[in-house]
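J.: A single structure is presented below for examination.
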Amino acid sequence: MGLLRIMMPPKLQLLAVVAFAVAMLFLENQIQKLEESRAKLERAIARHEVREIEQRHTMDGPRQDAAVDEEEDIVIIYNRVPKTASTSFTNIAYDLCAKNRYHVLHINTTKNNPVMSLQDQVRFVKNITTWNEMKPGFYHGHISYLDFAKFGVKKKPIYINVIRDPIERLVSYYYFLRFGDDYRPGLRRRKQGDKKTFDECVAEGGSDCAPEKLWLQIPFFCGHSSECWNVGSRWAMDQAKYNLINEYFLVGVTEELEDFIMLLEAALPRFFRGATDLYRTGKKSHLRKTTEKKLPTKQTIAKLQQSDIWKMENEFYEFALEQFQFIRAHAVREKDGDLYILAQNFFYEKIYPKSN
């Protein structure tokens with residue numbers, strides 16, 4: 001290459017560089033078009049599958065037994081926060097759905113927007129509550145919490161979620177955008193080609209690693225109110241805490257994912273029977289691993305921890321962790337280094353009037 005440069009006149013060298021740059025831009029544009037076409041095809045296939053189910057429902061008539069069996073009339077919503085081991089957990093649900101007889105559906109929003117329009121909120125609530133063919137149903141997607149009660153529904157879905165240490169989540173997401181993961185290694189990522197480390201980004205004050213990027217887990221739990229997405233809002237954090245306690249069945253943490261799965265299996269065996277063994281022994285137990293990820297230095301972590309945004313997100317994480325560990329402490333016992341689910345610990349007595 002060096003010899004060719006010496007032999008080529010300067011004008012030809014310039015033309016060669018320009019031609020190469022144009023070719024690269026053209027190639028990137030074609031790749032982008034292919035990815036957009038693939039996404040459109042996936043959406044078309046999904047719509048076709050939904051139409052087929054609805055047509056079968058129309059031909060066969062509505063299910064008469066939908067309200068009879070309470071165990072079948074269950075919907076779980078996992079409004080998954082990005083980069084919290086959500087793919088690993090979701091794949092357990094997919095692996096168990098045929099065996100445990102329930103449906104799994106991915107909520108695919110345009111450009112992964114976690115906030116739905118008002119009209120889409122109405123459609124979503126109606127779909128979830130009346131689509132009896134998909135019950136029992138496990139819905140998952142990157143959407144913020146939606147309060148079904150304000151839409152007047154009689155039976156609300158069961159919300160679950162998993163959160164992660166805020167800085168670890170941001171670091172994982174930073175490298176994921178650049179290098180992807182081992183789940184779909186060939187897929188081109190939005191920031192592919194950017195070799196800058198997370199440490200370098202923080203040192204330079206880059207936008208992709210700014211403290212504002214930490215603000216995600218709080219708004220996901222806070223919901224669809226505008227204040228939820230106001231970065232650094234104390235009201236948003238208080239609302240997120242309220243929802244976590246009052247509206248979520250169980251919220252686990254990435255760092256203790258196996259215990260989260262164990263508790264779900266004990267409490268909701270209709271969906272999660274066999275989940276713990278599958279997580280421990282299955283080939284998908286740690287399905288998605290971000291590639292090329294480099295741990296940040298202590299200096300980088302210390303700099304992020306000076307931010308009020310980190311302090312709030314970390315307070316919320318610690319709040320969720322404390323609640324999860326409280327629930328676990330009352331549900332399991334440790335023996336020889338292993339955890340065991342407690343058997344039923346209540347019974348009924350002094351039942352009157354006495355039967356003859």
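Placed from the backbone N, Cα and C atoms, the Cβ positions cover glycine too.
Original residues throughout; no substitutions modelled.
On a predicted model such as this, the values are computed, not experimentally measured, just so you know.
Taken from Swiss-Prot, the feature active site covers HIS140, HIS142, and the record attributes it to experimental evidence. Residues or ranges marked as adenosine 3',5'-bisphosphate binding site by Swiss-Prot on the basis of similarity to another entry: LYS83, THR84, ALA85, SER86, THR87, SER88, ARG164, SER172, TYR279, SER285, THR290, LYS293. Under mutagenesis, Swiss-Prot gives ARG80 to Ala with this note: Severe reduction of catalytic activity but no effect on 3'-phosphoadenylyl sulfate substrate binding; probably disrupts binding to the carboxyl group of the iduronic acid of the polysaccharide substrate. Quoted from Swiss-Prot, the note on the mutagenesis of SER86 to Ala is: Loss of catalytic activity due to disruption of binding to the substrate 3'-phosphoadenylyl sulfate. One mutagenesis experiment named in Swiss-Prot is HIS140 to Ala, and its note says Severely abrogates catalytic activity but does not affect 3'-phosphoadenylyl sulfate substrate binding. Completely abolishes catalytic activity; when associated with A-142. Quoted from Swiss-Prot, the note on the mutagenesis of ASP181 to Ala is: Severe reduction of catalytic activity but no effect on 3'-phosphoadenylyl sulfate substrate binding; probably disrupts binding to the polysaccharide substrate. Experimental mutagenesis at this site is recorded by Swiss-Prot as ARG188 to Ala, annotated: No effect on catalytic activity. Experimental mutagenesis is annotated in Swiss-Prot for ARG288 to Ala or Thr, with the remark: Severely abrogates catalytic activity but does not affect 3'-phosphoadenylyl sulfate substrate binding; may be involved in polysaccharide substrate binding specificity.
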J.: In whole Å, how far is HIS142 (active site) from SER86 (mutagenesis position) when you measure between their Cα atoms?
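T.: The Cα atom of SER86 (mutagenesis position) is 10 Å away from the Cα atom of HIS142 (active site).
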J.: What three-state secondary structure does DSSP assign to THR87 (adenosine 3',5'-bisphosphate binding site)?
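T.: Note: THR87 (adenosine 3',5'-bisphosphate binding site) is helical by DSSP.
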J.: Could you round the CA separation between LYS83 (adenosine 3',5'-bisphosphate binding site) and HIS142 (active site) to a whole angstrom and send it over?
T.: 11
J.: Which of these recorded positions has the least crowded Cβ, counting other Cβ atoms within 10 Å: ARG80, HIS140, HIS142?
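T.: Least crowded of the recorded positions ARG80, HIS140, HIS142, by Cβ count within 10 Å, is HIS142.
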J.: Nearest to ARG164 (adenosine 3',5'-bisphosphate binding site) by Cα, among ARG80, HIS140, HIS142 (recorded positions)?
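T.: So, of the listed recorded positions, the one sitting closest to ARG164 (adenosine 3',5'-bisphosphate binding site) is ARG80.
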J.: Rounded to a whole number, how many Å is the Cα of HIS140 (mutagenesis position) away from the Cα of TYR279 (adenosine 3',5'-bisphosphate binding site)?
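T.: Distance (Cα to Cα, whole Å): 18 Å.
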J.: What three-state class does DSSP give TYR279 (adenosine 3',5'-bisphosphate binding site)?
T.: helix
J.: Starting from each candidate's C-beta and looking 10 angstroms out, tell me which of the recorded positions SER86, THR87 has the most other C-beta atoms.
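T.: In terms of Cβ crowding, the pick is SER86.
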J.: Quick one: pull the CA-CA distance for ALA85 (adenosine 3',5'-bisphosphate binding site) versus HIS142 (active site), whole Å only.
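T.: Distance (Cα to Cα, whole Å): 13 Å.
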J.: From the Cα of ARG80 (mutagenesis position) across to the Cα of HIS142 (active site), what is the distance in angstrom?
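T.: It is 5 Å, counting Cα to Cα.
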